[in-house]
Amino acid sequence: MKKFLPSLLLMGSVACSSNQRMNDYSQPESQSDLAPKSSTIQPQPQPLLSKTPSMSLNLLSSSGPNRQVLPSEPSNFMTLMGQNGALLTVWALAKRNWLWAYPNIYSQDFGNIRNWKMEPGKHREYFRFVNQSLGTCVEAYGNGLIHDICSLDKLAQEFELLPTDSGAVVIKSVSQGRCVTYNPVSTTFYSTVTLSVCDGATEPSRDQTWYLAPPVLEATAVN
């Protein structure tokens, strides 16, 4: 178990962009990935979208309760990376779809939907995460996370970052009082992201520690 530190002042990261389309990696099941109305249902996977049109990059939101997506410097962005190297990412592009964690090697064609901007929430001690490509925000929903239109009036989009003595953070939902959890040892190439009791767990079946890491980018070989 990780030991939480008493306070947190975390801001800033480096970033870049990539302009690729999502690839056709398949997942088990074929049911809808749209978040159900019931708050007790777990996220369910489906095959990845293919032939997705290219999206505008280097996006973030500006001021106001329903923030508009505006161009921004890529240095404003970061990734949220688990200890197994999996990155928190949008998977289905439509709003109110579940978020997942994918290793970089299996999500290279996802492009900038794996990058996030951390910015203050309505309550200054909390933060929210804005997707670089879509301008949507991470939102606590049921037993997992979805992405939806950003609104400062949505408490479900505010999160508290709890530092640990390992340099990682635990991400706590303000609205639910539960923490973002993933399965670090998985038989698939993705990890399910859920909300569970905050205990700083680091186990093969569940982990709550995340790193605020540099954004992913398309690398170019230098001859």
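Cβ atoms here come from the backbone N, Cα and C positions, even for glycine.
Keep in mind the model shows the original residues, not the substituted ones.
Residues or ranges marked as domain 'Ricin B-type lectin' by Swiss-Prot on the basis of sequence analysis: 123-212. One mutagenesis experiment named in Swiss-Prot is Trp91 to Gly, and its note says Abolishes toxicity towards intact cells; when associated with G-98; G-100 and G-102. Listed in Swiss-Prot as a mutagenesis experiment, Trp98 to Gly is described as follows: Abolishes toxicity towards intact cells; when associated with G-91; G-100 and G-102. Here Swiss-Prot notes a mutagenesis experiment, Trp100 to Gly, with the remark: Abolishes toxicity towards intact cells; when associated with G-91; G-98 and G-102. For the mutagenesis of Tyr102 to Gly, Swiss-Prot gives this note: Abolishes toxicity towards intact cells; when associated with G-91; G-98 and G-100. The structure shown keeps the original residue.
Following the DSSP three-state reduction, the secondary structure of Trp98 (mutagenesis position) is strand. The mutagenesis positions listed here are Trp98, Tyr102; among them, Trp98 has the most other Cβ atoms within 10 Å of its own Cβ. Taking CA atoms as the reference points, Tyr102 (mutagenesis position) and Trp91 (mutagenesis position) are 9 Å apart. With helix defined as DSSP H, G or I and strand as E or B, the domain 'Ricin B-type lectin' (123-212) counts 3 helix, 42 strand, 45 coil.
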